[in-house]
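A short worksheet on the structure shown next.
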Amino acid sequence: MDEYLENTNLEELEQECFMEDYQHEDVVEQENHQVDANDIYENQQMNDESQLNQDVKISQQKEQAVEMIEEQQQNNQDKFKQFQDCMAHITELNFKRNYQNLTEQSSSNNVVAEELDIKESLKLQMEYYFCDTNLTHDSYLRGIISKSPKNCVDIKVFLKFNKIQQILKQIQDKQIVSTYGIENQSQKKNHKNYKNQNATFSKKDLIHLIRDSLKESKILKVKMDSLKVKRRFPFNLEQALKNSKQRTLYIDFLPPKCSKQTLVSIFGNFRIININLPLQKNSQLCQGFAFIEFFSEEEANQALITKNSSIPKELILLTEKKIGQGSIRIITYKKWQEEKQSFKELSKNQNEQKNKNMNQSRKASDEFVSIDVEIKQNCLIKIINIPQGTLKAEVVLAVRHLGYEFYCDYIDENSNQINSNKISLSTQQQNTAQCSNIQIENNLIQQDQHPQLNDLLKEGQAMIRFQNSDEQRLAIQKLLNHNNNKLQIEIRGQICDVISTIPEDEEKNYWNYIKFKKNEFRKFFFMKKQQKKQNITQNYNK
């Protein structure tokens, strides 16, 4: 019994020891797990902090890169703005150098009054060749630049240009004078070294001279080793044209004797960089309009405000007969393009309608069918008190500036007929004093052919019919601008009154006359066509 108890106690003791060992191992294992978890947490925290620091560092680097890019872009924009200002200044200097004898400038503004240094002249001319103003119109040089590698042009190419040759000739002349002591023109002509200029300067020397003159250029970069030149900023034709149009004004109602000298005198208070004044081929007279490009868009707008609808004294002196002339009209280049496009669309619509009517006429039956005329309200003006004996060409000349296409009905007292003149004017012809270039369709109607025709137009009267009411309002505004807010026009040196509001009965009577006239002409051509058919049939039967 004692032995049994002893064995039992021993087993219990062993079991207790086993449980204690197990619990101890479990505690140790839990402690180890806790240590591992703490280590993992600490490592994760360290990794998170490292990643955060790295992200902050990357973000700072990105911000610095963005700031550097923005600063670089701003610097490039500033440099490009300086580049454009420098180009405009060079263009202005070149214009003044070419036209300094056209106007009297003050000593402060006459930049080129003093003789420029030869190298400075060479630099100015080379810079002008690469300016936007010149490259916009110089397709030859644009082609050379585009075909050259990296837009670098050999300097030797410019030795063939006329302006460069003139400057180089001045250099050679000075060199000969200083070397051989030539003092007058007769000695120059007889001197062998003057006749043979290559004895003084070689082609290589001239190229090096051009290269050296461009070292300080703000517009051009020169490669000293390869003797090539290029712009500091590439040329963009589309942007250059856009900038040029923004600072260009269109001026019309100029007299035939107007010249570039006159325009320089009128706009002498503003900086001009280019004048385009088209001339007639035979007479070399002004076609009546011009394009002037100013130094900046702001100066162009200021010139528009200051000079528009004015009567410059320079033009009054040129105008012997003020027929439709006086104040000039100035509009922006964009407005001129809109007017030009509007006129093209109007002409296109009229041609389409004309072709449509012709096709309908061809398909018509053998019986004549009269047509109706659309009555257009408020598109007439009437001129009265026209001097006796005035010819139709003189009336046309007086009203030619009122619109692009309109009709002029006028009684020719010599033939006792109504002369209905369709006047079609291009933009150039609108201001041309010569009537020979104006397309006129003469439609003659006997006065006794239409009832109430004598009440429509009496002696010394003319009716002007425009395409629509908008063109009529524009014509009235032109008359007011030209005649100090008076509805008048000058014909044969006599002031004639203009009536802008036609009574309703008279207007209705006029449109009845237009309908009658059109049908009379259609009937005339219809009968002529029928007669032609009969002749063909008779000849065929024979």
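Keep in mind that glycine also has a Cβ here, set from the backbone N, Cα and C atoms.
As annotated by Swiss-Prot, domain 'HTH La-type RNA-binding' applies to 112-239.
Summarising the annotation, Swiss-Prot assigns domain 'RRM' to 247-335 and lists sequence analysis as the type of evidence.
Look at Swiss-Prot and you will find 374-542 tagged as domain 'xRRM'.
In this view, Tyr407 (mutagenesis position) is surrounded by 18 other Cβ atoms within 10 Å of its Cβ, with every protein chain counted. Experimental mutagenesis at this site is recorded by Swiss-Prot as Tyr407 to Ala, annotated: Decreased binding to TER RNA stem-loop IV.
Under the DSSP three-state reduction, Arg465 (mutagenesis position) is assigned to strand. Sequence-distant neighbours of Arg465 (mutagenesis position) (same chain, six or more apart, CB under 8 Å from its CB) are Cys379, Leu380, Phe406, Tyr407, Cys408, Asp409, Tyr510, Ile514, listed in sequence order. The annotation that Swiss-Prot gives for the mutagenesis experiment Arg465 to Ala reads: Decreased binding to TER RNA stem-loop IV.
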